[in-house]
Amino acid sequence: MPETCPNTVTKRRCAVVTGGNKGIGFEICKQLSSNGIMVVLTCRDVTKGHEAVEKLKNSNHENVVFHQLDVTDPIATMSSLADFIKTHFGKLDILVNNAGVAGFSVDADRFKAMISDIGEDSEELVKIYEKPEAQELMSETYELAEECLKINYNGVKSVTEVLIPLLQLSDSPRIVNVSSSTGSLKYVSNETALEILGDGDALTEERIDMVVNMLLKDFKENLIETNGWPSFGAAYTTSKACLNAYTRVLANKIPKFQVNCVCPGLVKTEMNYGIGNYTAEEGAEHVVRIALFPDDGPSGFFYDCSELSAF
């Protein structure tokens, strides 16, 4: 259930943040709120969502409310969210698509032991995902890959499509897709996928969907390495590369909008087992900066932290 709101349409700018109950998403909500924006914090778990809002309100962030959103459920919670925003705020100004999953499972106890052996303050820790012995503790399956693409790519598309009519009512609509540097084209090793995603002029949602379907087919048939996909993190890398491509398509499709994607950096979150170069607060700053670009700000770009980056 959503938080109680006044039954009046407000002129205050309104933002929706997916996956807002913890980590980067929570900090994005906090920082947008600090900038005077009315924030609708969303996540799948109702209890965790209410707890997150209560925590924010206890730290004097009153302009935050919760509404449940399951990005894999394109009918029930998305329609309810859209109705809620229309009733209470009349429009939507900012959409931050932050919800995401890693796409692999981890032998947590052994991985934490490896972190401990390296040392939590060691500069080598941020390179742990590159170590073969660490990758051996991580497992990728078709089911996990399917979930990863469903949340990180298809979920973003579904939420965005439902909320576009409300964004169109804004004087300065913005969409920020939280991506990753691993979604850069230089990490897309399947030749067909690279050809499709790298051709910005020919990009369409249908062509991006082709890449998603190719990857899932190869996962199901155990052909990931045979067909040249990344040997580790194929689902996550592809999901973020497809998200970046979708950002480009959307920016071209709706020139009135500011649509950008950003890698917040390797952030010390629960999903990363506390490994990273940035705190959640610092990672969120990279996202919020783009969400609050001036009205004549850029669109259709990829940012790595605060720097403009090639796709």
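Backbone N, Cα and C atoms are what each Cβ position is placed from, and that goes for glycine too.
Positions annotated as active site, proton acceptor by Swiss-Prot, on the basis of experimental evidence: Y236. Y236 (active site, proton acceptor): 24 other CB atoms within 10 A of its CB, across all protein chains.
The NADP(+) binding site feature in Swiss-Prot is assigned to 21-24, R44, 70-71, N98, Y236, K240, 267-272; the stated evidence is experimental evidence. In the three-state DSSP scheme, T269 (NADP(+) binding site) is classed as coil. Around the Cβ of T269 (NADP(+) binding site), the same chain contributes K22, G23, I24, G276, A280, G283, each under 8 angstroms and 6 or more positions distant in sequence.
Neighbour list (Y129 (substrate binding site), Cβ cut-off 8 Å, at least 6 residues apart, same chain): Q135, F232, G233, I275. As annotated by Swiss-Prot, substrate binding site applies to Y129, S180.
The note that Swiss-Prot attaches to the published mutagenesis F104 to A is: Weak substrate inhibition, decreased substrate affinity and increased reaction velocity. Loss of substrate inhibition and doubled maximal velocity; when associated with A-275. In the structure as shown, the Cβ atom of F104 (mutagenesis position) sits within 10 Å of 19 other Cβ atoms.
According to Swiss-Prot, the mutagenesis experiment V106 to A carries the annotation: Decreased substrate affinity. Classification of V106 (mutagenesis position) by DSSP places it within a strand. V106 (mutagenesis position) has a Cβ environment of 14 other Cβ atoms inside 10 Å.
Annotation of the mutagenesis experiment L266 to A in Swiss-Prot: Decreased substrate affinity. For L266 (mutagenesis position), the same-chain residues that are 6 or more apart in sequence and have a Cβ closer than 8 Å to its Cβ are V126, N272, I275, G276, N277, Y278.
The mutagenesis experiment I275 to A is recorded by Swiss-Prot, whose note states: Weak substrate inhibition, decreased substrate affinity and increased reaction velocity. Loss of substrate inhibition and doubled maximal velocity; when associated with A-104.
Neighbour counts of Cβ atoms within 10 Å were compared across the recorded positions V71, V267, M271, I275; the minimum falls on M271. Taking R44, F104, V106 as the recorded positions under consideration, the smallest Cα distance to S180 (substrate binding site) is found for F104. Long-range neighbours of R44 (NADP(+) binding site) (same chain, six or more residues apart, CB within less than 8 Å of its CB): Q68, L69, D70, V71. Of all the recorded positions in the list N21, F104, V106, V267, the shortest Cα-Cα distance to Y236 (active site, proton acceptor) is found for F104.
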